[in-house]
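Chemist: Recorded in Swiss-Prot as a mutagenesis result, Asp34 to Asn carries the remark: Abolishes transferase activity. Asp34 to Ala appears in Swiss-Prot as a published mutagenesis result, with the remark: Abolishes transferase activity. Decrease in TOH production. Almost loss of iso-TOH production. In Swiss-Prot, the entry for mutagenesis Arg38 to Ala states: Does not affect TOH production. Strong decrease in iso-TOH production. The structure shown retains the original residue. Quoting Swiss-Prot on the mutagenesis of Tyr51 to Phe: Strong decrease in TOH and iso-TOH production. Almost loss of TOH and TOH production; when associated with F-90. Looking at Swiss-Prot, the entry for mutagenesis of Asp81 to Asn says: Significant decrease in phosphatase activity. Loss of phosphatase activity; when associated with N-82 or N-85. In Swiss-Prot, a published mutagenesis experiment is listed as Asp82 to Asn, annotated Significant decrease in phosphatase activity. Loss of phosphatase activity; when associated with N-81 or N-85. One mutagenesis experiment named in Swiss-Prot is Asp85 to Asn, and its note says Significant decrease in phosphatase activity. Loss of phosphatase activity; when associated with N-81 or N-82. For the mutagenesis result Tyr90 to Phe, the note given in Swiss-Prot is Decrease in TOH production and almost loss of iso-TOH production. Almost loss of TOH and TOH production; when associated with F-51.
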Amino acid sequence: MNLVSEKEFLDLPLVSVAEIVRCRGPKVSVFPFDGTRRWFHLECNPQYDDYQQAALRQSIRILKMLFEHGIETVISPIFSDDLLDRGDRYIVQALEGMALLANDEEILSFYKEHEVHVLFYGDYKKRLPSTAQGAAVVKSFDDLTISTSSNTEHRLCFGVFGNDAAESVAQFSISWNETHGKPPTRREIIEGYYGEYVDKADMFIGFGRFSTFDFPLLSSGKTSLYFTVAPSYYMTETTLRRILYDHIYLRHFRPKPDYSAMSADQLNVLRNRYRAQPDRVFGVGCVHDGIWFAEG
């Protein structure tokens, strides 16, 4: 692989970056939209602006950016069990936001324009139908998956209660064994959970605290983890390209170093780098006004 500098990569035309990404990865990226209400209160006027519409526009902007940079499949967790602790009012607002994903004209046009097949995963079919509003959302999800099934350029998997797949996988495996007389393969389990087979995640782009979540069965030791300092809606093309550059050129496609073949000078540089910062830890943070920030 010809190694270009980060500056050269940042300056490449979009079509060139997309070609590199399609050829060399990443194919599957996890991008949860996190810190969205914080962004809204900082960048919008809560008295006049509508949170749902503002969030939807930003989500479309970022999804468009990811797809236009050559990423084929985006996994986007949008609602987890822990959000239930925020109360009934938040849940109602969340349901309204979820409904927009399947009904809003702007995002439907986005799916069509970018040839996006939309799928939903998680325990939403068990958890949402307890109310009429929730049942309507589930139906709209199913209808959207069917109506976009002919789109083959990109895939977008929204996670709703997708934090733990253990029970779903167990029930699916029992049913599969009863029907086919044998346990399902890994591929069949993933198809059953996500609606289609999805490769293991190449990278996860989170915000704030260093933790991954809500993409069951797809994590591996080769999943590159990235965490932005600012909430997800602050994502820029420069930020994304820096992440792509690191993933493609710096992490996985270089030969493993042979320490026995290193010169004394090379070993000294490495030793001095480690000795200069033995107490530095990525993931350690501080709290200001009740908000956690990364340090290090």
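Even glycines carry a Cβ here, placed using N, Cα and C.
Note that the coordinates shown come from a computational prediction; the quantities given were computed from them, not determined experimentally.
Map the listed features onto the structure and describe their local environment.
Modeler: Long-range neighbours of Asp34 (mutagenesis position) (same chain, six or more residues apart, CB within less than 8 Å of its CB): Gly206, Phe207, Gly208, Pro231, Ser232.
A simple way to gauge crowding: the CB of Arg38 (mutagenesis position) has 16 other CB atoms within 10 angstroms, across all the protein chains here.
The DSSP secondary structure for Tyr51 (mutagenesis position) is helix.
Asp81 (mutagenesis position): 14 other CB atoms within 10 A of its CB, across all protein chains.
In the shown protein chains, 10 other C-beta atoms lie within 10 A of the C-beta of Asp82 (mutagenesis position). Asp82 (mutagenesis position) falls within a helix when secondary structure is assigned with DSSP.
Counting every protein chain shown, the number of other Cβ atoms lying within 10 Å of the Cβ of Tyr90 (mutagenesis position) is 13.
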Chemist: Distance between Asp85 (mutagenesis position) and Tyr51 (mutagenesis position) at the Cα atoms, whole Å?
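Modeler: Cα-Cα, rounded: 20 Å.
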Chemist: Look up Arg38 (mutagenesis position) in the DSSP assignment and reduce it to helix, strand or coil.
Modeler: helix
